Amino acid sequence: MSDAGHTGVNQLGGVFVNGRPLPDATRQRIVDLAHKGCRPCDISRLLQVSNGCVSKILCRYYESGTIRPRAIGGSKPRVATSDVVEKIEDYKRDQPSIFAWEIRDKLLADNICNNETIPSVSSINRVLRNLAAKKEQVTMQTELYDRIRIVDNFPYNSSWYGQWPIPMNGAVGLNPFVPAPLIEPKTEGEFEKDEDQKPPTEPEDDAAARMRLKRKLQRNRTSFTQVQIESLEKEFERTHYPDVFARERLAQKIQLPEARIQVWFSNRRAKWRREEKMRNKRSSGTMDSSLSNGTPTPTPGSVTGSNMTNPIGSPASTPNRFPSNNSANLPTTNFVPQTSQMYAGLSQPAMDPYSFGIANGFSMAPYPQVTDFQPHHMFQGRSPYDFPYPRMPTNGHGFQQSMSPATTAVGDIPTLSSGMSLPVSAVLNSIDPSLTHSQMHELSDLTQEHYWRPQ
């Protein structure tokens with residue numbers, strides 16, 4: 001094995017040469033170890049030969065009794081020659097229920113082939129399939145010709161068929177139809193003969209020994225007791241991959257070989273993966289059905305956000321800043337309108353824009369309650385062309401200026417049913433008393449452009 005001219009090392013540490021078969025000495029050792037009862041996996045580890053190579057050599061030895069490698073390169077010689085195919089057809093005609101391995105034994109017994117030229121069972125089955133397909137094709141053609149002959153001899157009354165110059169029977173020249181013979185039922189002895197599928201006893205002792213060895217190495221399925229299954233399941237709950245010490249301890253406890261325990265854990269892990277996949281599929285299906293029914297699964301963020309924030313336009317989130325008709329004064333709130341973008345150069349009052357009359361000594365008459373009136377509705381436009389409300393009138397019915405805003409009467413201010421009017425000087429003094437005359441003039445123009453008036 002330690003050839004200096006090797007071209008690689010396999011997964012077991014053994015060297016090999018590409019294009020060269022395994023040495024005959026190694027092949028003989030593989031067969032000897034198999035006769036002693038070693039498993040192919042143990043032979044592979046012991047001789048540092050790949051498992052596939054060991055299995056292939058043993059399979060060829062069981063079938064043909066030889067350990068010599070076949071020819072490398074080129075195509076294999078054709079073993080299903082015409083003589084062999086004719087002999088297979090004769091066997092099948094004489095005994096229609098014959099098996100392929102029986103045909104193979106007959107070819108060897110009749111000295112049609114030897115161990116080197118005998119076709120395999122798959123080759124014989126392929127020949128039988130080809131013969132059956134050819135026979136079916138011939139049968140279909142015969143049935144077609146019989147139908148044509150019957151139609152041609154049918155007495156038609158039509159003048160077109162009577163004018164046909166050449167009769168079909170003379171043109172085709174078919175033989176008269178012969179019915180197929182009836183199939184006689186088989187006797188009891190014939191049934192027993194067909195059901196006997198055991199191969200005949202081979203004359204060679206080495207062939208019989210090979211078959212016995214092959215049956216001995218093919219073990220049956222291991223059956224576990226309830227105590228063994230409980231111990232294995234308990235260990236599987238502890239870990240899916242037990243180490244060698246855990247396997248040895250478990251083997252001594254439940255009286256099973258370590259190799260069987262290792263195989264059981266491998267199969268149990270595969271079963272657990274299948275069950276896990278089914279559980280994930282069922283959970284995803286439940287989630288999809290809940291989403292289709294309109295009941296999404298709540299998340300902590302969504303619950304917290306829904307409890308903390310409300311939409312701006314909802315009645316529950318907006319306090320009622322207008323009292324009922326039986327109250328005479330306007331209540332005060334700490335609401336600050338978002339007017340910093342519109343009036344960036346002005347200081348913002350920390351008061352409600354509709355409650356500054358009370359801060360300056362104003363009083364209003366009772367007015368009807370407005371339920372859907374929000375301050376942000378009045379600041380949606382930056383220019384008078386964007387603003388949805390009409391511009392401020394220029395007559396004296398609008399804003400009435402007064403030099404003494406603290407003593408304004410209620411009769412000077414119309415109620416909200418016809419519009420709200422407040423003195424401009426009171427508005428300016430309430431915003432910032434330290435403004436100059438020019439700034440107050442600009443603010444007065446701005447107030448005329450955007451006055452606060454609900455319709």
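Just so it is clear, glycine is given a Cβ too, placed from its N, Cα and C backbone atoms.
What you see is the original sequence, not a version with the noted changes.
On a predicted model such as this, the values are computed, not experimentally measured, just so you know.
Straight from Swiss-Prot, the features:
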MUTAGEN   G13 to Q  In k143; embryonic lethality in a few mutants. Anterior and posterior defects in gonadal distal tip cell (DTC) migration. No defect in head morphogenesis
MUTAGEN   G19 to R  In sy281; defects in head morphogenesis, resulting from defects in the embryonic migration or determination of head hypodermal cells. Male tail spicule defects. Reduces expression of hlh-17 and ptr-10 in both dorsal and ventral CEPsh glia
MUTAGEN   G52 to E  In mw105; defects in gonadal distal tip cell migration in larval development. About 50% of individuals have reduced expression of the integrin alpha pat-2. Hermaphrodites express integrin alpha ina-1 abnormally, beyond the egg-laying stage
MUTAGEN   G52 to R  In wz25; abnormal BAG sensory neuron fate and inappropriate expression of the transcription factor ets-5 in non-BAG cells
MUTAGEN   S75 to L  In k109; embryonic or larval lethality in a few mutants. Male tail spicule defects. Almost abolishes expression of hlh-17 and ptr-10 in dorsal CEPsh glia, whereas nearly half of animals express both these genes in ventral CEPsh glia. No defect in head morphogenesis
MUTAGEN   I103 to N  In sy66; lethality at embryonic or larval stages. The few surviving adults have defects in head morphogenesis, resulting from defects in the embryonic migration or determination of head hypodermal cells. Male tail spicule defects. Defects in male specific postembryonic blast cell (B cell) fate specification
MUTAGEN   S120 to N  In ns157; defects in AWC, AFD and ADF axon guidance. Shorter CEP dendrites. Almost abolishes expression of hlh-17 and ptr-10 in dorsal CEPsh glia, whereas nearly half of animals express both these genes in ventral CEPsh glia
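The structure, with features from Swiss-Prot marked on it.
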residue: G52; record: mutagenesis position; Cβ within 10 Å: 10
residue: I103; record: mutagenesis position; Cβ within 10 Å: 22
residue: S120; record: mutagenesis position; Cβ within 10 Å: 13
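The two recorded residues, I103 (mutagenesis position) and G52 (mutagenesis position), have Cα atoms 30 Å apart. Counting in whole angstrom, G52 (mutagenesis position) lies 21 from S120 (mutagenesis position) by their C-alpha atoms. Secondary structure from DSSP puts G52 (mutagenesis position) in a helix.
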